[in-house]
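Per Swiss-Prot, the features are:
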type	residues	note
MUTAGEN	Arg95 to Ala	Does not affect nucleotide pyrophosphohydrolysis activity
MUTAGEN	Lys119 to Ala	Does not affect the nucleotide pyrophosphohydrolysis activity
MUTAGEN	Lys168 to Ala	Does not affect nucleotide pyrophosphohydrolysis activity
BINDING	Lys168, Val169, Tyr170, Glu171, Glu172, Glu175, Lys189, Leu190, Glu191, Glu192, Asp196	ATP 1 binding site
MUTAGEN	Glu171 to Ala	Does not affect nucleotide pyrophosphohydrolysis activity
MUTAGEN	Glu172 to Ala	Loss of pyrophosphohydrolysis activity against both ATP and dTTP
BINDING	Glu172, Glu175, Glu193, Asp196	Mg(2+) binding site
MUTAGEN	Glu193 to Ala	Loss of pyrophosphohydrolysis activity against both ATP and dTTP
MUTAGEN	Asp196 to Ala	Loss of pyrophosphohydrolysis activity against both ATP and dTTP
BINDING	Lys222, Phe223, Glu224, Arg225, Arg226, Trp253	ATP 2 binding site
Amino acid sequence: MNQIDRLLTIMQRLRDPENGCPWDKEQTFATIAPYTLEETYEVLDAIAREDFDDLRGELGDLLFQVVFYAQMAQEEGRFDFNDICAAISDKLERRHPHVFADSSAENSSEVLARWEQIKTEERAQKAQHSALDDIPRSLPALMRAQKIQKRCANVGFDWTTLGPVVDKVYEEIDEVMYEARQAVVDQAKLEEEMGDLLFATVNLARHLGTKAEIALQKANEKFERRFREVERIVAARGLEMTGVDLETMEEVWQQVKRQEIDL
């Protein structure tokens, strides 16, 4: 028995109506979904840390999620694991005609352009009414914003130069500050303008070839790393963070930044 068949057999036993695991038998697509998201982020974290031993385990956990969904779908007569494998295999062959058919592609740019063209044709066959119809609402907000913008760009609704993109960011900053400076701040309006600013910033990232979600993740990690070092230095001075003034913390923060730059 190969390892995939072993895993499928384990899943079947876990869901066995009579002798299976009580917890696994109770689960549904909806109850498992949050675990899928959690496992996905754990995979990303292992990649970011370049911990490949951990990555192997996390990928296994993520694969188990797929097997879990396949088992539940099979029980309901919808599809099984083989159907999932067939669907992705068909899609990969269909979207790589330069490998599996008589088409050709000279570089990655041509591959991506053809990929998007094929996806557009597939959406048309599904009778979707908008280029945005199948963008998951459950995506992280920055990632979803970038995908929305990319779809719009694919049909020509996009600036072709960087200047207007940058101007839009400054325009949205002005609108945020206008709302923030009102005598009575309308929080709903301020939130709306902040959203517009974030959306415009994501668009700038997209035009610069950067993935906004990844960029913010890295910024979070950098800030966390530096702040932990500030805490360490302050503690080494025999002080508590809550008892240190902002000026001192800023001085330590700049020290930490210089240390990183010098490395």
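Numbering starts at 1 and runs along the chain as displayed.
For all residues, glycine too, the Cβ spot is worked out from N, Cα and C.
None of the listed substitutions appears in this model.
Everything Swiss-Prot records as a feature, shown here on the structure.
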{"residue": "Lys119", "record": "mutagenesis position", "Cβ within 10 Å": "16"}
{"residue": "Tyr170", "record": "ATP 1 binding site", "Cβ within 10 Å": "11"}
{"residue": "Glu171", "record": "mutagenesis position", "Cβ within 10 Å": "14"}
{"residue": "Glu172", "record": "mutagenesis position", "Cβ within 10 Å": "19"}
{"residue": "Glu175", "record": "Mg(2+) binding site", "Cβ within 10 Å": "18"}
{"residue": "Glu191", "record": "ATP 1 binding site", "Cβ within 10 Å": "12"}
{"residue": "Lys222", "record": "ATP 2 binding site", "Cβ within 10 Å": "12"}
{"residue": "Glu224", "record": "ATP 2 binding site", "Cβ within 10 Å": "10"}
{"residue": "Arg226", "record": "ATP 2 binding site", "Cβ within 10 Å": "16"}
{"residue": "Trp253", "record": "ATP 2 binding site", "Cβ within 10 Å": "17"}
Exercise. Other than Glu172, Glu175, Glu193, Asp196, which residues of the chain come within 8 Å of the Mg(2+) site, judged by Cβ distance to the Cβ centroid of those residues?
Worked result: Glu171, Ile173, Asp174, Val176, Glu179, Glu192, Met194, Gly195, Leu197, Ala200
For this session: By Cβ count within 10 Å, point out the most packed of the recorded positions listed: Arg95, Lys189, Arg225.
Result: Arg95
For this session: Take the C-alpha atoms of Asp196 (mutagenesis position) and Lys222 (ATP 2 binding site) and report the distance between them in angstrom, rounded.
Result: 25
Seminar exercise, completed: If you measure between the CA atoms of Lys189 (ATP 1 binding site) and Glu175 (Mg(2+) binding site) and round to the nearest Å, you get 10
Seminar exercise, completed: recorded positions Arg95, Tyr170, Glu171, Glu193 vs Trp253 (ATP 2 binding site), shortest C-alpha separation belongs to Tyr170
Problem set entry | Candidates Glu193, Phe223, Arg225, Arg226, namely the recorded positions, that fall within 10 Å of Glu175 (Mg(2+) binding site) by Cα distance | Glu193
